[in-house]
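Novice: Okay, these came from Swiss-Prot:
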type    : residues                           : note
BINDING : Asn543, Arg572, Arg576             : ATP binding site
BINDING : His1515, Cys1520, Cys1523, Cys1651 : Zn(2+) binding site
MUTAGEN : Lys274 to Gly                      : Abolishes deubiquitination by USP9X and increases interaction with MTOR. No effect on interaction with SIN1
MUTAGEN : Thr1135 to Ala                     : Impaired phosphorylation by RPS6KB1, leading to increased activity of the mTORC2 complex
MUTAGEN : Ser1235 to Asp                     : Mimics phosphorylation; decreased activity of mTORC2
MUTAGEN : Ser1235 to Ala                     : Impaired phosphorylation by GSK3B in response to stress, leading to increased mTORC2 activity
MUTAGEN : Thr1695 to Gly                     : Reduced GSK3-mediated phosphorylation, reduced interaction with FBXW7, reduced FBXW7-mediated ubiquitination and increased stability
Amino acid sequence: MAAIGRGRSLKNLRVRGRNDSGEENVPLDLTREPSDNLREILQNVARLQGVSNMRKLGHLNNFTKLLCDIGHSEEKLGFHYEDIIICLRLALLNEAKEVRAAGLRALRYLIQDSSILQKVLKLKVDYLIARCIDIQQSNEVERTQALRLVRKMITVNASLFPSSVTNSLIAVGNDGLQERDRMVRACIAIICELALQNPEVVALRGGLNTILKNVIDCQLSRINEALITTILHLLNHPKTRQYVRADVELERILAPYTDFHYRHSPDTAEGQLKEDREARFLASKMGIIATFRSWAGIINLCKPGNSGIQSLIGVLCIPNMEIRRGLLEVLYDIFRLPLPVVTEEFIEALLSVDPGRFQDSWRLSDGFVAAEAKTILPHRARSRPDLMDNYLALILSAFIRNGLLEGLVEVITNSDDHISVRATILLGELLHMANTILPHSHSHHLHCLPTLMNMAASFDIPKEKRLRASAALNCLKRFHEMKKRGPKPYSLHLDHIIQKAIATHQKRDQYLRVQKDIFILKDTEEALLINLRDSQVLQHKENLEWNWNLIGTILKWPNVNLRNYKDEQLHRFVRRLLYFYKPSSKLYANLDLDFAKAKQLTVVGCQFTEFLLESEEDGQGYLEDLVKDIVQWLNASSGMKPERSLQNNGLLTTLSQHYFLFIGTLSCHPHGVKMLEKCSVFQCLLNLCSLKNQDHLLKLTVSSLDYSRDGLARVILSKILTAATDACRLYATKHLRVLLRANVEFFNNWGIELLVTQLHDKNKTISSEALDILDEACEDKANLHALIQMKPALSHLGDKGLLLLLRFLSIPKGFSYLNERGYVAKQLEKWHREYNSKYVDLIEEQLNEALTTYRKPVDGDNYVRRSNQRLQRPHVYLPIHLYGQLVHHKTGCHLLEVQNIITELCRNVRTPDLDKWEEIKKLKASLWALGNIGSSNWGLNLLQEENVIPDILKLAKQCEVLSIRGTCVYVLGLIAKTKQGCDILKCHNWDAVRHSRKHLWPVVPDDVEQLCNELSSIPSTLSLNSESTSSRHNSESESVPSSMFILEDDRFGSSSTSTFFLDINEDTEPTFYDRSGPIKDKNSFPFFASSKLVKNRILNSLTLPNKKHRSSSDPKGGKLSSESKTSNRRIRTLTEPSVDFNHSDDFTPISTVQKTLQLETSFMGNKHIEDTGSTPSIGENDLKFTKNFGTENHRENTSRERLVVESSTSSHMKIRSQSFNTDTTTSGISSMSSSPSRETVGVDATTMDTDCGSMSTVVSTKTIKTSHYLTPQSNHLSLSKSNSVSLVPPGSSHTLPRRAQSLKAPSIATIKSLADCNFSYTSSRDAFGYATLKRLQQQRMHPSLSHSEALASPAKDVLFTDTITMKANSFESRLTPSRFMKALSYASLDKEDLLSPINQNTLQRSSSVRSMVSSATYGGSDDYIGLALPVDINDIFQVKDIPYFQTKNIPPHDDRGARAFAHDAGGLPSGTGGLVKNSFHLLRQQMSLTEIMNSIHSDASLFLESTEDTGLQEHTDDNCLYCVCIEILGFQPSNQLSAICSHSDFQDIPYSDWCEQTIHNPLEVVPSKFSGISGCSDGVSQEGSASSTKSTELLLGVKTIPDDTPMCRILLRKEVLRLVINLSSSVSTKCHETGLLTIKEKYPQTFDDICLYSEVSHLLSHCTFRLPCRRFIQELFQDVQFLQMHEEAEAVLATPPKQPIVDTSAES
C-alpha cells in the first residue's frame, strides 16, 4: 500500500508541476479514430506559428496517453513511424524547455523495440537528444527527460546506441563537476550502464577513462564501488577485456598513492591542495578496496610482472609519512581488520582493536548480551568452510609473496611513532592470520621475522632504528598474548553465562575429586580476623572506601561461612554488606554503570550471595532479606509507567540492573532456586512477561537466569519466547544462540525444542533468526539428531528451510526418514533442473553482502540496497548442498552414482562454453556441485574415478573468465576438507590447511607417513658457542649435530627425490616451475626408525673410490667421474636422526663396505689427502667450531664431498627434485641444525683441518623457490662452458655466529654473501656458477621475463640478485671479500632460522621441535577448514595478454564517418579513436577563408570548381537532419535555396556576378585585431596551418561581398567548421570562440543552416570536445528556426493517409 500511495503522490506532483508551467488542458477524445487524434496532435506540434507552446505541451502529453491507450501499431495509428518521428523531433527544437521535455518523453514512449529505435537514429534525432543534454540553462526537467530517453534506448537495444549521445554523456561526466552540473552523477551512471551493454561504443569514445576519473572524484563508497565494478566486469571476460588497456587504465586508481606529485585537476588552488589530496586518498582507497573485492581486480592487480600490488607495497618503503599512513589504512580495510586509533602508545592502540572492547550495540537499550556474544563467542562450525577465509588467504598470500611483511618492517623502523604503532599491529594481525588460514608452504617463513630480529640485534645499524625494532618485537609479543588470551566478555552477564557453563562441565568431569582443603592451616581463623579488620568494613561506613579486594578474598575463603564460624565479627561484616547491597538502601543501586569500581562491586555482590548460600541455615535469613528487597524493587519498577520506571530507577544507567545477576547466581544452585521460589521471584518475573513496555527488564531476565536444569527458569524463557512483545521475543530467540555457543549443558534436549517452536512465530524476522540458529546448532551431530527426532515442518520457510531439511540427509537416520516419504528423489530432480543454478546465486549473494556495500532486498523488494556501513569481518559459511549432504554416507553416494549425476557435471567442467553468461553460470553450478561432492572421502572417490580434479585445477589456473578461477579456488578448498583430498591436491602442487577451527593455535601435523618412530627422529640443533646459544630464545638444552647425506638410486621411479647437488655437466632439459613454497609429495621422505642403523650404514660407506684433486685455480673445478656422467642416477637427501656425538671422542667406522655404496668426493685446497682405500674417521673436533671462528681466511681449504647411500623406498612416487631453493625468510646461516624441516650438511671428511666445518652457506630472506621435475632419462642440468660444481643445499645448516643484518629499503634485493673464513666453503667462482644455474632455471621458467623480473622475487633480501652480475659467459664479481664478510657478520640468530623448511619432499610441513605432532595423535576424525592454494600463488594470476581493441568497428549508421576519419592524428585525448584524429587532419588541410579571399580571381574560381565544394566535408544524405528526410520521403522541399547542399545549386552563378573584381585588383585586407573573419590567428591556434595573420573582411575595394551568395556561404561554412574542430583542442579555446562569435555577429544567417548544424553535430559525435566547448557550440545554433524541417513535417501531414507497409528490413 505504501508503495502505491507513494507512486500516486509523485504522479500528482508531476501533473501539478506541468500545470504550474502553464500547460493548457487540451481534451483528448479516445473514442475517435486513433489516426484522427494522432493527425491533430502532430499538426499542432509541427505548426511553426499559431499554436502556443503550452498548447503544444498539452498535445504532446496527449500523444503519450494515446500510445498507452491503443498500443504500438502503425495500422491503428495511421502513420508510418518515420512520419511520426519527423513531426515529433520538431518539439526538440522548440524554444520552450517544457515542450522539449514533453517531446523527449513522447519519444521515450514511442520507442518500444529495435525497429523503432533504428528509425529514430536514422532520422538523426540523436543529434537533438545530445543537444538537450549539452545545453544547461535552468532546464533540468528537459535534461532529466533526455536522460530517461537515453536509458530507454539502452534498454531497447544498446548495440544501436549512437556515438553522438555517448560523447555528450562523457563530456558531462568529465567536466560536469567543474561546471557544477547537477546531472553529472546521472550521466556517469548511464555511461556505466552502457559500458555493460555496449562496451565498444563507450571505450571508443574514452568513456572508461571517464569512469575511472570519477572513481578518484567520488568519496561515496556505494557510488565509487559501482564505478570501479563496471571496469572490473569488463576485465572479467576475455571478450570485453580488450576494451580496457592492460596495466594502464585500472592502475589509475593507484595514482594518488603511487604518484607523489599527483594532482587530480590542474586548477586546484595551492591552499586547497591538502584538502584535495585527502579527498583523493579517500576515493582511491575505496577504489582499491573494491578492486580487491573482485576476482578480476585481484588477478589484474596481482599478476606477475609490474603489477599494481608491487607498486603499492614498494611505496611503503619510501619514507613519505602521508602516503604510508594512507596505505596502512588501505591494508587494514583490504584485510577487514579494525583500524586502531591514532596514538603513539602501543597499548592504547592495541586496546582500541581488542574484539572484547565495548561497542555501542552492546547496551541494554540495543542488542545487549545477544549482540556481544555473537561478536565474541566463536561460531559452532568447526570445519564448515568459511569462504571469507579462502578469500583472505589468497589475498594474504599474494601480498606476502610481493614483500608486504618486509615493507611493514621498513615502515615500523623508519616512521613516526603513530604510524609505526599502526604498522606493528597490522604486522601482528597478518602473522596471526597467516598462522591460522595459510597453508604451510605459504606460511613457513612468516614466523621468523628475520629482518626485524636482525635490526633489533645488530649494533651495525643506527641506535634509533635498533630501538624501534626491539620495541616492535616487544609489542608483537604483547599482541600475541592478547590473541592467545582470546576475546574476553565485556559484560558481566555474558561472563556469568560462560563461567557457569564451564563450571558445570568441570564439575561433571571432576565429580569425585578429592577435597583440596583437608590440610587447612591452623592459623586460618587468625588470618581471617586480620583480613576482616583490614577490609575496613567493621571500622567505618564509607562503603566505597572499603577494601573490596579483601572483601572478595574473605567471601571466597575456603570453608569459611557463617555455619562454620559463629564469630560475631563475621556476622557484623555480613550485615554491613547486606545493608550496602539492598535496593532499599540506595547505596549500591544508585551507583552509575560507568563508576570505576562498578564491575568489582557487582562481582563481590554475586560472591556475597554464594557465601550466604553456602552458610545454609545461618545465612538463610540474610539471603531472604536481600531477595525480598530485590522483589520489592522489581514490583515497584514494573508497576510504574515505563518511562517513569526507567527514568526514576535508572535501569539503563545505574547498577540496579545488576540485581538480575544476583538472581541469576542464585538460579545456578538448587538451594538458590528454592530461595527464589520461596520469595516469589519467579512469579514476579512471570508477571513481567505479560506486561507491555518492559523490554529492558525482560532482556535482563532472559540474560541472567540459568537454564541448565529443568525448572521455572525454562518456563519463564518459554513464556517470553511466545508471549512477550516482538522485540522481546526476538531478543529471547537471539539469546538461544548465546546459550548454544556458550555450550550450555543439554542444550540439545531443550534448546532445539524451543527453537523449533520459534520457527512458527508469526514475525518473519523471529522465525528467520531461529532458522539461522538451528542451522548453526546442526553443526553438532547431537543437535542434528535431536532436530530429526522432532520432525519439524520446514517447507514454509523458503529456501533456507529447504537447506536445513537437507541437513537431515547427512546421517542415515535422517536419510531414511526423508527417503521413505519420496523426498530425496524429488529433490534430486529439482536440484538437477534448477537448484544447482540457484545455489550459485545464493553463494554469490552472500559473498556480495560480505565483501561489498550490497545489501539483500528485504521481503521481496526488488530495490538493491547499499550501505556505507562497514561490516566487521563477516563470515560466509558455505550453504548446504544436496549432493554434499548425500556423500556423507555410502547410500547417498550410491544414489548419486546410479543417477549418473557426476558424469554430467564433469562433462560441463571439461567442455565449458564461456561465451554466454548462462553457460558460465552452468559451469559454476557444476563446480560447486563437484566441490560439495568432494568434501567427503566417499564423494572424493567418485571424483577420482572420473579424474575431474585435474580439470578443475586447470580451470583455476587458465580459465579466461576470471570469476571462474575464483569459484575454482573455493571449490578446491572444499576438496581439501579431508586428508585424502589434501594429499591429492598436494600431488598437483596445491597445498591445503590441515586443521579445523577448534584448533585455535594449529600445530602443523607431521606428514611423514613412513616414520616408524616419530619421537626418536626429532632432531635438535648444534650448539655454536656458549654466547650464541645462550642468547637464543628458547634454545634446546641438549644440542647435537646432524649430517646430510646424498642418497643415490639407480632405480628410476622408486622413490621421491630431493636433489640439491646436481651435476651440471649432464645433458638434460628439465622443466622448471617457479614455486612460492616447497613442493609436497604424497609420500614424504623416509626417516629411519633407528638412528643406530643410519649411523652404521653411513659409516660403512666412507671409502673414497673416486677422489679428484682440484686446486683453487682449476677453472673447470673437480670433474665428476665418467661413471657419473654416463649413468643416470637419482640423488636424494636425507636428514640423519639426532645422534649424540658427545659420548665418544671419535667414530671408528666399520671397515667392510657394501658394494652398492659409493662415496664420491672432490676436494679443493692445499692439503693433500692420500688417494687410498682407507676411510678417514670423523672426530668430534671436526664438527666443533672454535670461538675465534672467522678471524682467519682459509677460503681455499674448502672441500666438497658426496656421500652416496643406497636406500629403498616406496616405488610409486613422482620424481621430483629441488635444484635450487632460497626460500627461507630467515637469514639462513644456521648452526648444524637438523629439524624436520632442515637438510643438513655433508660432513667434511678431512681429518687434518679441525676447524673445517660444513660447506653449506646460503642466505636469503625471502623466497625464490624453484623445483623441477626430473625425467626418467636424465636428472642433471646441462650448462655449457660452466664450472662443474657440486652445489650446496640453500638454507642448510651453517656455522657462523651472527649479528643481525641491517637492511636498506626492503624493496631492493640485497645479497647475504657466500663467503666465510676458516671453514670449507664455496669459492666466489662457485657462487657465480650457482647464480648462473639459478638464472638459467628462471629463464626456462619464463623465457619472456627480463633478468630483473625473473630473478627479483618480491623478497627484500633475495640471494644472488643485483649484487652479482648475471652474465652467462663473463662472470664479474662486484663483491669484495670485505663486503662478503660484512654481509655475513650481520646475519641473525633468530631461532626460527633453524626451523625453516628446506626439503620439499619430507619436511614441507614441519616447523620446530614443538611442532612435531604425529598424525596418529592429531584429530583425525575432524575435517579440515577447507582451504587450498597453489604452492606458487602466481599460477592463478597469469592472464593471457589481449591486444587493445581496434577502432574500426563502427556502428552501421556511421560508415561514412568511419571512412572519412580513417587516419591518425595527434593531440587528442585518449579514447577518441581514429575517427576523431583524422577529422583534424583533413580540416587542417582546408584553406582558411583568408587564404581563399587573398588568392587571385582565377585561382579562387579554380579552387571552387575543382573541388565541387559545398563547404561540408563529411556531409552525406545519411548524416544530415534535413537530407535524410528528403531521401526517406522522396520529394524536394518548396524552398530550393534553403538547401545548398549540392554544388549544382549554385554552379551556374558566375563568380564575377557577386565578386566584381578585376584580375589586377585583389581583395583588400582590412587590418583588425583579429585574424580572418573569425578574428582567430591560426598561427596561434593551430600549428602548421597556413593562414594570414592579418584580418580580412569580405570586401571588394571597400564594398562588402554580399553574404547571401552561395560562394560566401561555402567560405563561412568552412571557417565555422575549422574553428569548431579547433575547439576540440584545449589550446587557444578563447581565441576560437571569439572567432565564432564574430561570425555569429556579422553573419548571423550562417548558423541558420541545417546541413551545417548536422555537420557540426557529426563532428561533436566523433571528436572529443570538453563540456564548455560543446555548450558554446550548441548555443551558437540555439535560436535557429530550422524552417526546412518544419516544411518537411508539413509535407508529411499534407499527404493523404496511406496504408502503412511494415518495414521488414528494420526488423531484421
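Heads up, the Cβ atoms here are built off N, Cα and C, so glycines get one too.
Modelled residues match the original; the substitutions are not represented.
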Novice: Among Asn543, Arg572, Arg576, which the record lists as binding ATP, how far apart in Å are the two most distant Cα atoms?
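Specialist: The widest Cα-Cα gap among those binding residues is 14 Å.
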Novice: For the binding-site residues listed here (Cys1520, Cys1523), tell me which residue's CB has the most neighbouring CB atoms inside 10 Å.
Specialist: Cys1520
Novice: When neighbour density is defined as the number of other C-beta atoms within 10 angstroms of a residue's C-beta, which of the recorded positions Lys274, Arg576, His1515 has the lowest density?
Specialist: Lys274
Novice: Taking the Cα atoms as reference points, how far is Cys1520 (Zn(2+) binding site) from Arg576 (ATP binding site) in Å?
Specialist: 101
Novice: Centre the Cβ atoms of Asn543, Arg572, Arg576, go out 8 Å, and tell me which other residues of that chain have a Cβ in range of the ATP site.
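Specialist: For the ATP site, the extra neighbours are Val537, Leu538, Lys541, Trp546, Phe573, Arg575, Leu577, Tyr579, Phe580.
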Novice: List the Cα distance (Å, whole number) between Cys1523 (Zn(2+) binding site) and Asn543 (ATP binding site).
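Specialist: Distance (Cα to Cα, whole Å): 100 Å.
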Novice: Where does Cys1520 (Zn(2+) binding site) sit by DSSP, helix, strand or coil?
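Specialist: The residue in question, Cys1520 (Zn(2+) binding site), is coil (DSSP, three-state).
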Novice: Measuring CA to CA, name the entry from the recorded positions Asn543, Arg576, Thr1695 that ends up nearest Cys1651 (Zn(2+) binding site).
Specialist: Thr1695
Novice: Could you tally the C-beta atoms, other than its own, that fall within 10 angstroms of the C-beta of Thr1695 (mutagenesis position)?
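Specialist: The answer is 10 other Cβ atoms.
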Novice: Which has the fewest other Cβ atoms within 10 Å: Asn543, Arg572, Cys1651, the binding-site residues listed?
Specialist: Arg572
Novice: Measuring Cα to Cα, how many Å separate Thr1695 (mutagenesis position) from His1515 (Zn(2+) binding site)?
Specialist: 28
Novice: Rounded to an integer, what is the Cα-Cα distance in Å between His1515 (Zn(2+) binding site) and Arg576 (ATP binding site)?
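Specialist: On Cα coordinates alone, these residues lie 104 Å apart.
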Novice: Between the Cα atoms of Lys274 (mutagenesis position) and Asn543 (ATP binding site), find the distance and write it as a whole number of Å.
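Specialist: With the alpha carbons as reference points, the distance is 55 Å.
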